[in-house]
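Listed in Swiss-Prot:
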MUTAGEN   Y337 to P  Loss of cytotoxicity
MUTAGEN   Y504 to P  Decreases cytotoxicity
MUTAGEN   K562 to R  Loss of cytotoxicity
MUTAGEN   K687 to R  Loss of cytotoxicity
Amino acid sequence: MATTTLPNTKQQAAQFANSVADRAKENIDAAKEQLQKALDKLGKTGKKLTLYIPKNYKKGNGLTALIKAAQKLGIEVYHEGKDGPALTNGILNTGKKLLGLTERGLTLFAPELDKWIQGNKHLSNSVGSTGNLTKAIDKVQSVLGTLQAFLNTAFSGMDLDALIKARQNGKNVTDVQLAKASLNLINELIGTISSITNNVDTFSKQLNKLGEALGQVKHFGSFGDKLKNLPKLGNLGKGLGALSGVLSAISAALLLANKDADTATKAAAAAELTNKVLGNIGKAITQYLIAQRAAAGLSTTGPVAGLIASVVSLAISPLSFLGIAKQFDRARMLEEYSKRFKKFGYNGDSLLGQFYKNTGIADAAITTINTVLSAIAAGVGAASAGSLVGAPIGLLVSAITSLISGILDASKQAVFEHIANQLADKIKAWENKYGKNYFENGYDARHSAFLEDSLKLFNELREKYKTENILSITQQGWDQRIGELAGITRNGDRIQSGKAYVDYLKKGEELAKHSDKFTKQILDPIKGNIDLSGIKGSTTLTFLNPLLTAGKEERKTRQSGKYEFITELKVKGRTDWKVKGVPNSNGVYDFSNLIQHAVTRDNKVLEARLIANLGAKDDYVFVGSGSTIVNAGDGYDVVDYSKGRTGALTIDGRNATKAGQYKVERDLSGTQVLQETVSKQETKRGKVTDLLEYRNYKLDYYYTNKGFKAHDELNSVEEIIGSTLRDKFYGSKFNDVFHGHDGDDLIYGYDGDDRLYGDNGNDEIHGGQGNDKLYGGAGNDRLFGEYGNNYLDGGEGDDHLEGGNGSDILRGGSGNDKLFGNQGDDLLDGGEGDDQLAGGEGNDIYVYRKEYGHHTITEHSGDKDKLSLANINLKDVSFERNGNDLLLKTNNRTAVTFKGWFSKPNSSAGLDEYQRKLLEYAPEKDRARLKRQFELQRGKVDKSLNNKVEEIIGKDGERITSQDIDNLFDKSGNKKTISPQELAGLIKNKGKSSSLMSSSRSSSMLTQKSGLSNDISRIISATSGFGSSGKALSASPLQTNNNFNSYANSLATTA
């Protein structure tokens, strides 16, 4: 079997036209054997065709053309009166039809034929003109030749001459009914097909093409020659436009009247229309089969006739039209979709809709014709199965319908190619006129529509980041419709994977004019440069959707199969993105949508590093997923990894030689990151499939045995915000500001005065050397101040806080917390929840408020420890002894428990519970030192070591000492409680005022309150070495820098 390759380039189009006949052979071969058997059994006949002109029939150019055309074709012309008497046109009652049976054989009746021709305007206009007589003769000759060939084929199995002779001799021949039904069938077929085409010329041309194709097949030369003899019809390689016109006319009926009908409605209407069109044919087929049954002497009534009719109707299936209806639906949808972009100068969606409409027309026409053929074949097949017709007739009908279907299928591809070529010509004409790539213009139109909808979005970004300008780089990615049009028109090597645009919004009003020129000034997507050095005013740079890696695309089309082509993509990529920041204004740079990884065909990962050289003002940088170098310059600069897809961080400043210098390693294994990939779009043009490769992206995981990492270099960066994973921070010898963000983070400040934020997650934070501020945030955190005077804030959750060796402030926040002051004079504020507090060495201050939960205070050293009841009067509290513990109660609940208040330090007891806890939670490097310190304390009882808080102060400055409390309990021996009244009397006797409610305060109270204020101020002063001077960019989402200052002010007010 010959192999034919369809064209994918216009240079191959001419060769393709000559190969259509070969493809027709392939479809015909399947029916070849059956048809040969049928012809062998039927034998040859001696039929002839006569054109009958009745006496006194009007004359004119039309009749002249009929006569001359018939003579050219060898058709006998019989003039009534001139050539003999009137013919007996009543044989078989076939008179007054286009085709009948007379004593001279098959007869075309001139009045009916002339009337039929006159009904076709295209033909009748030519026939009726004297000046076009020669042309008219040719046209009529086409018609008569077509009918002659059609009749010769249809009656190849009938000896009509013998039938006529027998009928004239009065013999009762049962084949008479068969012949009559056959003529009725042929008349209906001719009428139906001509009414569908509405153009007898093109109808003749199609039969001529059928004959030419058959003429190239062995054993079909005789049949093919008859059809090829039609004059001036051209060869098979031409006339695709005419064929398209024929199919357009046929499909007009299938489109139906209601253009707004949905798919289901159209499918149903198509079935109804088909039944109407084929109704007479189905009736004629049924009559023909019943006549065959009568000829065999069998019954023609009842179930048999119904069976045949039902088989014929079942062959006409509405399902065959459903797919076509969907094509028209899509064509209508594309036309509607195109309206949005036509105003921006792009008509490609409409062109694509035209392709689906025109190819749908072809499919509709061919489906209609095949439905007719299927109905005929089904009816004959049903009769043949019931022994109603002879096997030769069944074989002949089957073979002929198969041949016609095969040739129609072969010609359909040629029609599709022709339609695609017409669209390609329109695209080329547009490009010649405007000097621009048509498909790039499509991307431009898509982006213009996007901008029309996005002004509000840009204003929202400007408000969010508090900058004057918004500069957005938008990647218009691969568009399936634009790609499909490129593939169908064989322009797959001329389309890009998309186009990147720069849009500039200043003060919420102006989008940059001459956007193409502006884009080129800012962005070079081939070299990988982004330059904002010419922008004035504070600016946000953002990427609204993922930007493809920098590089140049190259495409080449090759054939990959008989009907398959592939347009392969090669990218000459760059290894870096280089960004120049806004020089003299604040900038926000969001690189989280910048694609920095590309996956090759062999599954290797290529990385495009980002190098950002920023300006002299305050900058805020959101990092993407790939390796990044940030040279932040002067100003207060923040690098933020919190937008995700950055992997778990290890931030290391231990080897820094300058402030703000960090190395960052990121583990991307198991992290979803943006990856550039090569995707394929399949486009179909009939049997031909084109695969177009294009760059795409996906958000996916990297799983590798060795791990996949990114490496960053940060220079002149004042603040770093971590990722959503478990990060590790190692500070420098300079002042560091770290935010853990989400995840269970590990943060070490090391040297310098650091601000360390755990944020969300169960974090562990170590201040190291220097006066540090540690913020746990949400989660169950562990905070260690270590060296220096530190501020520790546990935040939400059940936290563990240790102050270290300086004067520290410890705030538990909400949750059930544990606070250990360790060495130095510390301030411990447990906050809400049931907390445990131990001041450790030094003179410590505890803070309690009435909204707090149950606090437990363990105190072992210092002789000037204080408890501040910040918003509670002493007159509202009572004390209760519970074993060796002292309970402070207010509002009938235990507010504070003083552990071991009534016990004395025991030198033989070894390490007490407090000391054991300290060792348990202390950093490993401090444990040996603390243990030796505790051991030195054993064996001696220092009066300065006790388990008491020496002074308790109410909100108005009223006070009571530990000695006062002990005295009240001692007077009664086994006394268990001290009432508010007893406390009131004690306080009254200690001061000069007559009442706790007096507006004047005793000098003693004022002195004590002043002492508390001084102590608090001293601790605040010690821990305020860093924090108030540090600032964060206004765009920072983590505004926690003022926590310490707010709390310090609150403490001062309380004191």
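Here the Cβ of each residue, glycine as well, is placed from N, Cα and C on the backbone.
Features recorded in Swiss-Prot, as mapped to the structure shown.
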residue	record	DSSP class
Y337	mutagenesis position	helix
Y504	mutagenesis position	strand
K562	mutagenesis position	coil
K687	mutagenesis position	coil
Fewest-neighbour residue among mutagenesis positions, criterion Cβ within 10 Å, set K562, K687: K562
Rounded Cα separation (Å) that holds between Y504 (mutagenesis position) and Y337 (mutagenesis position): 28
Greatest C-beta neighbour count within 10 angstroms, which of the mutagenesis positions Y337, Y504: Y504
Pairwise Cα distance for K562 (mutagenesis position)/Y337 (mutagenesis position) [Å, integer]: 34
Integer Cα-Cα distance in angstrom, K687 (mutagenesis position) to Y337 (mutagenesis position): 27
